[in-house]
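Sharing a structure below in structure tokens format, with a few things to ask.
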Amino acid sequence: MKHLLTLALCFSSINAVAVTVPHKAVGTGIPEGSLQFLSLRASAPIGSAISRNNWAVTCDSAQSGNECNKAIDGNKDTFWHTFYGANGDPKPPHTYTIDMKTTQNVNGLSMLPRQDGNQNGWIGRHEVYLSSDGTNWGSPVASGSWFADSTTKYSNFETRPARYVRLVAITEANGQPWTSIAEINVFQASSYTAPQPGLGRWGPTIDLPIVPAAAAIEPTSGRVLMWSSYRNDAFGGSPGGITLTSSWDPSTGIVSDRTVTVTKHDMFCPGISMDGNGQIVVTGGNDAKKTSLYDSSSDSWIPGPDMQVARGYQSSATMSDGRVFTIGGSWSGGVFEKNGEVYSPSSKTWTSLPNAKVNPMLTADKQGLYRSDNHAWLFGWKKGSVFQAGPSTAMNWYYTSGSGDVKSAGKRQSNRGVAPDAMCGNAVMYDAVKGKILTFGGSPDYQDSDATTNAHIITLGEPGTSPNTVFASNGLYFARTFHTSVVLPDGSTFITGGQRRGIPFEDSTPVFTPEIYVPEQDTFYKQNPNSIVRVYHSISLLLPDGRVFNGGGGLCGDCTTNHFDAQIFTPNYLYNSNGNLATRPKITRTSTQSVKVGGRITISTDSSISKASLIRYGTATHTVNTDQRRIPLTLTNNGGNSYSFQVPSDSGVALPGYWMLFVMNSAGVPSVASTIRVTQ
């Protein structure tokens, strides 16, 4: 099967044109680990390169022979270079400004570094701006850091009409004072539709040096920690023992990177959970028995104990006592029935649970066990139990004492009948006090399978009892698989990305329009669409400021579907009726930053509030985020702007670890979160 991908190619004239070339499908029906990779490719903006005829370009500095126009001459062997000489070179930031002479619907930029084997001037941190008049530039439409190599770099962003484009080089990849560009192109969308009011907004884009296939929020800093594999663009053929990571700091906008070797663990396709002490436990994947621990307070990676069973594509979940349960994972480490095991943070050991059988939770995937035990929807619950909500039709209770056990919880069904398997769908606990879980999307088989619009509400009771399951609204607006989702402070669930037919490493049949499920109304609402494909290997996380971080996709080496970026979605609750950012309530004081389950917290705010919630810090990979869950809080008004609330007394509801505390005013506008650690 062949698909068409639009690429911008530079010819020998000054004019760059867009041509369409066939692209061989990658990954279709082929296990990931068997692929061989050649060179990095990145996903270009959806659209075409704009003709560079009649452009006028200016730059802040240029070396004689390397003038500004050398970056638009269609010759990859020439390049613009800032001035260098014996008397001190001008330091960054350096700017390159394009006047296209006419207004275009701009949605991206490509930058080819110099191709002569010299790294001088390679751009690291950067920002991209648009303007209609060349004077008013506003805030960046994209910013971040590019990987330091000679491949073409892209900044993809939401379409905006503009005549002027400016690239600002903030740093040089090797810390030198120069900037150089061999070729620069600007991309246009076929049309422009302004975002509709009341449906949230996308942007800006964060350019990354890696494809973020896995991520977590660092609870003590609020930074987004991301990683790919042993390479920034590929996972196949790994030598093991190495992982490329990046982090983005929302407070500064700075993207940094780190190569992790201390844990001797390629952490691609892992299980991820934040344990009861707040350490992020990363298990298996390319190095299928390994465990790596990330400690946010010290910003350090720590080697953990090997698992009893080698695993990849397994899920894991933190339990009521702070331990971590994992099961399945036949993508790597051998294909056989991989029963449960438990990690103890106190003893730093894994213990097998031979009677916590994986067989009851298997799907009927046409690729067999290699796929059927992947990405379980796991929820730590009361009394050390773990509820498995899917993706199989069968639901189960897992028990973690002694040798473990498993008991059927029935099937995921409603008055519309028994739901099929929903591999690579999502499950979100949006009200942990009431045991409410929203499940949606997915497909019967992992790949080459049509997605579903099915959505269900599962209500948990005591461990071992059959949960109540009903159909949610009329289901999703859009069938999707390989999508992602987060629970929001107000209890709604934001759903984005995915494909109508699941094909790994293909950007075909993408879903661009997100949805929000509002449980009080039992209704899904469409939101403003984005323009960057987010499918296989994409991630989403809730930020402490109430926005959504959504990025990644690809990691397939010699392909054109690698997405080295993320976007921010700002939900409508952060805007007022005029479409401007609303004034937020602020938490000015908390009586404690650490509380035992059942304990009370008193807070002070700068204004009146009406609601509050706790949301556990999230981790995400391969459609799975078992850490996030929401607790709606009952507030007591102590007078003035002082309020108190009680944390639920059951640690199966209020799992130990780090939580985000949000307060909301009568208009539903949330605060920036304060971090609360819940202990046993």
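Quick reminder: no glycine exception, Cβ is built from N, Cα and C everywhere.
Grabbed the feature section from Swiss-Prot, which reads as follows:
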- Y536: active site, proton acceptor (ACT_SITE)
- Y313, Y536, H537, H622: Cu cation binding site (BINDING)
- 42-189: domain 'F5/8 type C' (DOMAIN)
- C269 to G: Reduces catalytic activity more than 10000-fold (MUTAGEN)
- W331 to H: Reduces catalytic efficiency 1000-fold (MUTAGEN)
- R371 to A: Reduces catalytic efficiency 250-fold and substrate affinity 22-fold for D-galactose, but improves catalytic efficiency 1.8-fold towards D-fructose (MUTAGEN)
- C424 to A: Reduces catalytic efficiency 1.5- to 2-fold towards D-galactose and 1-methyl-alpha-D-galactopyranoside (MUTAGEN)
- Y477 to A: No effect. Improves catalytic efficiency 2- to 3-fold towards D-galactose and 1-methyl-alpha-D-galactopyranoside; when associated with A-535. Improves catalytic activity 4.7-fold towards D-galactose, but only 1.8-fold towards 1-methyl-alpha-D-galactopyranoside; when associated with S-424 (MUTAGEN)
- Y536 to F: Reduces catalytic efficiency 1000-fold, but does not reduce substrate affinity (MUTAGEN)
Around the Cu cation site recorded as Y313, Y536, H537, H622, what other same-chain residues have a C-beta within 8 angstroms of the site's C-beta center?
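Going along the sequence, the neighbours come out as A213, C269, H375, C424, F482, P504, T621, T623.
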Using DSSP, how many residues of the domain 'F5/8 type C' (42-189) fall into helix, strand and coil, respectively?
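Residue counts in helix, strand and coil order: 5 helix, 67 strand, 76 coil.
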Under 8 Å Cβ to Cβ from R371 (mutagenesis position), same chain, six or more residues apart: give me those in sequence order, or none if nothing qualifies.
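R371 (mutagenesis position) has long-range Cβ partners S330, W331, T363, D365, M423, D445, Y446, Q447.
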Can you see whether DSSP assigns W331 (mutagenesis position) to helix, strand or coil?
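Going by the DSSP assignment, W331 (mutagenesis position) belongs to neither helix nor strand, so it counts as coil.
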Please list residues from the chain of Y536 (mutagenesis position) whose Cβ is under 8 angstroms from its Cβ, counting only those at least six apart in sequence.
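For Y536 (mutagenesis position), the qualifying residues are F482, Q499, G502, I503, P504, F505, E506, G553, G554.
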Between the binding-site residues H537, H622, where is the Cβ count within 10 Å the lowest?
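Minimum Cβ neighbour count within 10 Å, taken over the binding-site residues H537, H622, occurs at H622.
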Among Y313, H537, H622, these being the binding-site residues, pick the one whose CA is nearest to that of C424 (mutagenesis position).
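For C424 (mutagenesis position), the closest Cα among Y313, H537, H622 is found at H622.
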Express the distance between the Cα positions of Y477 (mutagenesis position) and H537 (Cu cation binding site) as a whole number of Å.
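Cα to Cα, Y477 (mutagenesis position) and H537 (Cu cation binding site) are separated by 22 Å.
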Here are the recorded positions: Y313, W331, Y477. Which has the lowest count of other Cβ atoms within 10 Å?
Y477
Which of the three DSSP-derived classes (helix, strand, coil) applies to R371 (mutagenesis position)?
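It is helical.
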